[in-house]
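Visitor: Found this in Swiss-Prot, in case it helps:
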type    : residues                                               : note
BINDING : Gly45, Pro46, Pro47, Gly48, Ile49, Gly50, Lys51, Thr52 : ATP binding site
MUTAGEN : Lys51 to Ala                                           : Does not bind or hydrolyze ATP, binds SsbA, binds ssDNA with reduced affinity. Probably cannot load RecA onto SsbA-coated ssDNA
Amino acid sequence: MKPLAYRMRPTKIEDIIGQQHLVAEDKIIGRMVQAKHLSSMILYGPPGIGKTSIATAIAGSTSIAFRKLNAVINNKKDMEIVAQEAKMSGQVILILDEVHRLDKGKQDFLLPYLENGMIILIGATTANPYHAINPAIRSRTQIFELEPLTPELIKQALERALHDEHRGLGTYSVSIDDQAMEHFAHGCGGDVRSALNALELAVLSTKESADGEIHITLETAEECLQKKSFSHDKDGDAHYDVLSAFQKSIRGSDANAALHYLARLIEAGDLESIARRLLVIAYEDIGLASPQAGPRVLNAIQTAERVGFPEARIPLANAVIELCLSPKSNSAILAIDEALADIRAGKIGDVPKHLKDAHYKGAQELGRGIDYKYPHNYDNGWVEQQYLPDPLKNKQYYKPKQTGKFESALKQVYDKLMKRK
C-alpha cells in the first residue's frame, strides 16, 4: 500500500488545502481553471507543502491529458514522447518536478512547444525561480509562490485523512488526543507529507483496545514524529530570507527577533553563515558608532568555533544581544560606496604630482614628489595640502554621525579639519 500522504493527494483543485491566494474561485489559478484556459506556470515554495500534488490537482481539474516527469530523472527522450503526444492530441500538460534542474538540452527542446502552447508546463521547485530557472523558461511561464501551511491547515489535512474511508484511515476507529493532534500539526514544521505519514504510522502501530478503538496519545505522536522538522536548505531561498531577517532585526535593535532568527540558524547547524553575517553586521551596521564591537564579535565567533555546538550558542547569543543594543552607524559603508560609485563612473583624475612616488632616480625630473609637505613636521601633525585628484578636490565622502561616543569624537576632529581647509 502506498503511503497515506500519497493516497491523500488532491485530485481536483477543490481538494487543495491552503493556497487560497491562488486557487480560490476568484484568484488567478482558480479563474484559469474555470475558464478552461491554463497558462504555463512555475510553482515554488518550501518542501512538503504539496507543490507536485497541487500541480496534479490543477491538471486534473481540466479535460487536458497530463504527464508527470522529473527534470533530473527523466531524459530528453521522455520529453520527446510527451511532445509527440501533444502533436497527436493538440495539447498536453507537462508536470515537471525539480524544474530548476532542467539542463540546457531539455530546455532548448521544450521552448518551442511552450511558445506555441502545445505543451502547458506546470513546474515545481523549492528554489527561487528568479535565481535558479533559465530566463527563457521564466519568460514563458507565470510564477506563483506557494505559502507554508499553518498548523490549522495541517490539522485540516489530518482530519480529512482520518475520515476518508476510500483513500485515508476512515475504515479504522481512531480517537486522537488534542495534544497528539497539536504535536502532529506543529511538530511537522509545515510539512503536511511528514504529518500524514506520522499519523498513519501511529494508527498502524497502535493496538486496538477491547472495543476495537485505536487511541492515539501524545506519547505515541511524539514517538512517530520524534523531532520537530526544521527545513533549512543552505542553498535555498529560505536560507537567505532568514539571514536577511537576522541582520535587519539586529540593525533595528530588536534583540528578541534577532535571537529568534539566530536560533533558526543554530538549529540548522549553520555556524559558518552566522559567523560571516555577524562580522558583516559589526562593521556595516554598528560601524564607527562602536568600533570595539568588531573585535568582540570576532572573539565570540572564534570561541563558538572552538567549543562547537551546542555550547557555541552562548557566545553567539552574547554577540547578537550586544550588537542589537549597540549604537548604530553606517557612515563608513556609505562613504566607501560613494567613493566606489565615483570610480565606476569614471570620476578618477590623476594623482597630484606631489603625492606620487618619488623613491627612484629621475622622479624629481618628472616633477614627482616635489613640494610634498610631511605632516609630522607641522604642529599637531597636520598641514594644508591637496590629496584628492583635481576633479574631486572638494569631495567629501565621509559624513560622520553622532550615534555613539566614539564617532561623536571623530566628528569633532573631522569638522575641525574641514574648517581649516
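Note: Cβ is positioned from N, Cα and C throughout, glycine not excepted.
Here the original residues are kept at every noted site.
Tell me about the setting of these features in this model.
Guide: According to its DSSP assignment, Ile49 (ATP binding site) is coil.
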Visitor: Within 8 Å of the Cβ centre of Gly45, Pro46, Pro47, Gly48, Ile49, Gly50, Lys51, Thr52, which other residues of the chain have their Cβ, at the recorded ATP site?
Guide: Ala124, Thr126, Leu146, Asp191, Arg193
Visitor: So if I draw a 10 Å sphere around the Cβ of Pro46 (ATP binding site), how many other Cβ atoms end up inside it?
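Guide: By my count, 20.
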Visitor: Fewest other C-beta atoms within 10 angstroms of its own C-beta: which of the binding-site residues Gly45, Pro47, Gly48, Gly50 fits that?
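Guide: Counting other Cβ atoms within 10 Å of each of the binding-site residues Gly45, Pro47, Gly48, Gly50, the minimum falls on Pro47.
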